[in-house]
Amino acid sequence: MASMGLQVLGISLAVLGWLGIILSCALPMWRVTAFIGSNIVTAQTSWEGLWMNCVVQSTGQMQCKMYDSMLALPQDLQAARALMVISIIVGALGMLLSVVGGKCTNCMEDETVKAKIMITAGAVFIVASMLIMVPVSWTAHNVIRDFYNPMVASGQKREMGASLYVGWAASGLLLLGGGLLCCSCPPRSNDKPYSAKYSAARSVPASNYV
């Protein structure tokens, strides 16, 4: 029962992390730039995401536009788009494996094989965690570097958006969930080892010999 509870907890954390990947990928808040003009009415905030950028006016009005070309994205966001999509696919594969290898499912009968499949699912979730950690941390590094770079104009400096924090949280959940699933070791075989039995040879009475 403890092993089943561990699997359920690991799968739940991994599913939450996978949903976090989708949310981080979809939200246009990877980079946030605030422009404050001389008049507070002209204040606006610019959001940059993987698929679109949005401008939010001080009145609350928001306008979003899809990128015309992938080449218009910075290099880190281009890599982030590819890695995030791959991470979503890998996470979906991990969930499929976790369903097949779950103790509470009847997809397979052999408990040893199911445990090995569950360990594989945990490893897949850990790979998905690394795939999202790389682009999120890379983008955060570039944002911080440009923010403290005196050569970058103040109007072009950016701050880290909510998508980065969601991505870090999703990576942590996937890593923790995958680690819990990897703790599901294959059960020991209940089959007793074969032992040869030897019996002493019976002596033949001498009367049987001619």
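Using the three backbone atoms N, Cα and C, a Cβ is placed for every residue, glycine included.
Small disclaimer: the values here were computed from a predicted structure and weren't measured.
Feature annotations, reproduced from Swiss-Prot:
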- Arg31 to Thr: No effect (MUTAGEN)
- Glu48 to Gln: No effect (MUTAGEN)
- Lys65 to Thr: Abolishes ability to form paracellular chloride channel (MUTAGEN)
- Asp68 to Asn: No effect (MUTAGEN)
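Applying an 8 A CB threshold to same-chain residues 6+ apart, the list for Arg31 (mutagenesis position) reads Trp47, Glu48, Thr139, Val143, Arg158, Glu159, Met160, Gly161. Asp68 (mutagenesis position) falls within neither a helix nor a strand when secondary structure is assigned with DSSP, and so counts as coil. Taking every protein chain shown into account, Glu48, Lys65, Asp68 are the mutagenesis positions, and of these the Cβ with the most other Cβ atoms within 10 Å belongs to Glu48. Glu48 (mutagenesis position) falls within a strand segment according to DSSP.
In the three-state DSSP reading, Arg31 (mutagenesis position) counts as strand.
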